[in-house]
Amino acid sequence: MAGSISSMYSPSAGLISLCQSQVRLLQQGLRVDWCGVYLNQEETEQGLVPLVVSHGSTLVESESYGLISLPQGEVSPPMDDFSLPAVPVGVGQLSRRSRLEPPPFDADKRLVLPLVYGEEMVGLLVIHRSQGQWHGEEMMQLEAIAKSLAVACLLDQQQDWYRQAWEEQNQQYQWERQHWADLLHQLRNPLTALKTFSKLLLKRWHGDNKSQQVVEGIVRQGEHLQELLQSFEASQSQGPEAVPLLSSSPVTTIQVLPPADRVETMPLANFSLGEVLPPILLAHQAIAAERNITLTAQIALIDTVVMANRLALREVVNNLLDNGIKYTPNGGLVEVSLALEKVSSSGMDWATLAIADTGYGIPPEDQQKIFERNYRGVQGRGSINGTGLGLAIVADLVAQMGGKITVTSPNGLSRDPDQPGSTFTLWLRSGEQV
């Protein structure tokens, strides 16, 4: 069975160096004046890719020659004991892309030797010598060189296959790890709200003791879930530095689904912001109150229709409010406001949702990177815990909805220079124009 090389295969520097050394050996020991090592090219009928070509004492870059095309039957099939043909065999014409022409081939002074290992023919060794006839001892030496080149080519292909397989598996592993990190981060907001509501319910409870015990159980289980979540996040951040060993299954069984695929599949629809915002604001007002922060909402335009995705918008607003509350000190303020904007250059109508706070602000040098994964900037040096995922998730989801997200800091909401504040403005396409 003739082997072929994938178009993705790239011969290593080590293989090229080995071929060059073997070619030099042929030049010096057997007085060969032209020699070429060619590899089978997948998807090219009877085409062979030049790996190393030598003309006289000069090693020519393989790109200087084109494909070598061999008519049917010009290369004898390998025998069972892998011995070379007993007589020289012909070679077809060599096409080229440089000024260096191969020498004219005399039928009795050329050899085309198949590079065979097992049932795989991976290429050819093409040799021309203008002086002298080929003898038995020389043929044995050529056979040994052809065998060693065949083994080297197969091992190099195998190494390249494993490298490609490792890269694909590593890509899959990195995506899965990123996906889990996003899911864990998105779980934090509803879990925090659940725990806050449970504590508020417990404070206001005036019923029987049995029902109170049920509420206390909810609080305890919420705290337990939060501990498990933190533990899982910690283990994720310490993930293994290397991907587990590869299995023997083909690379084609690995299907990498990068986050970019979600851009094409996220369904968008027209809906009113009033269907999404009120419950989110209610939950975060309770969370803010527990931390002595005032959360206000100016949402007279709550019935504004946008073109977006409900679940994605919920995650975006949750993350922005969570950040606003987290980075605002006690006694601070978080404001939510809605507006309609028209961009004259494009003629498009946008609904803008601005979330402003009187928090610690974002330095100018951080504002360009704040939406990158795992980037926390100056906040990473503070005492407030975070993963640097929230705003990256926001940017990803907003992009998938065809919207925009901008940041302004300082925002002029606070007069305290130590708390310049930040405003994140979410731009959503108005549903009226779709």
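Note: Cβ is positioned from N, Cα and C throughout, glycine not excepted.
Unsubstituted: the structure retains its original residues.
Regional average pLDDT for the domain 'GAF' (16-152) in the model is 65. Residues annotated as domain 'GAF' in Swiss-Prot: 16-152.
Annotation for Cys19 (mutagenesis position): same-chain Cβ neighbours under 8 Å, separated by at least 6 residues, are Val37, Leu51, Val52, Leu149, Ala152. According to Swiss-Prot, the mutagenesis experiment Cys19 to Ser carries this note: Binds less Fe(2+) and S(2-).
Secondary structure from DSSP puts Cys19 (mutagenesis position) in a helix. Marked as [3Fe-4S] cluster binding site by Swiss-Prot: Cys19.
With a 10 A radius on its CB, Gln22 (mutagenesis position) counts 20 other CB atoms from all the protein chains. Mutagenesis annotation in Swiss-Prot: Gln22 to Glu, described as Loss of Cl(-) response; the structure shown retains the original residue.
Within the same chain, residues at least six positions away from Cys35 (mutagenesis position) with a Cβ under 8 Å of its Cβ are Val23, Leu26, Gln27, Val52, Val53, Ser54, Leu125, Val126, Ile127, His128. One mutagenesis experiment catalogued in Swiss-Prot, Cys35 to Ser, is accompanied by this note: Binds less Fe(2+).
Swiss-Prot gives this note for the published mutagenesis Pro114 to Ala: Loss of Cl(-) response.
In Swiss-Prot, a mutagenesis experiment is listed as Gly123 to Ala, annotated with the note Loss of Cl(-) response. The DSSP secondary structure for Gly123 (mutagenesis position) is strand.
For Cys153 (mutagenesis position), the same-chain residues that are 6 or more apart in sequence and have a Cβ closer than 8 Å to its Cβ are Leu15, Leu39, Leu115, Val122, Gly123. Swiss-Prot gives this note for the published mutagenesis Cys153 to Ser: Binds less S(2-).
For 182-432, the entry in Swiss-Prot reads domain 'Histidine kinase'.
While the structure shown retains the original residue, Swiss-Prot records the mutagenesis experiment His185 to Gln with this note: Loss of autophosphorylation. For His185 (mutagenesis position), the number of other Cβ atoms no farther than 10 Å from its own Cβ, over all displayed protein chains, is 21. His185 (mutagenesis position) falls within a helical segment according to DSSP.
For the published mutagenesis Gly359 to Ala, Swiss-Prot gives the following note: Loss of autophosphorylation. For Gly359 (mutagenesis position), other Cβ atoms within 10 Å of its Cβ number 27.
Of all the Cβ atoms in the protein chains shown, 23 others lie within 10 Å of the Cβ of Gly361 (mutagenesis position). The annotation that Swiss-Prot gives for the mutagenesis experiment Gly361 to Ala reads: Loss of autophosphorylation.
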Of Pro114, Gly123 (the mutagenesis positions), the residue whose Cβ has the fewest other Cβ atoms within 10 Å: Pro114
Rounded Cα-Cα span from Pro114 (mutagenesis position) to Gln22 (mutagenesis position), Å: 15
Cα separation, His185 (mutagenesis position) to Gly359 (mutagenesis position) (Å, whole number): 21
Between Pro114 (mutagenesis position) and Gly361 (mutagenesis position), the C-alpha gap once rounded to whole angstrom: 70
Distance from His185 (mutagenesis position) back to Gly361 (mutagenesis position), taken between C-alpha atoms, in Å: 22
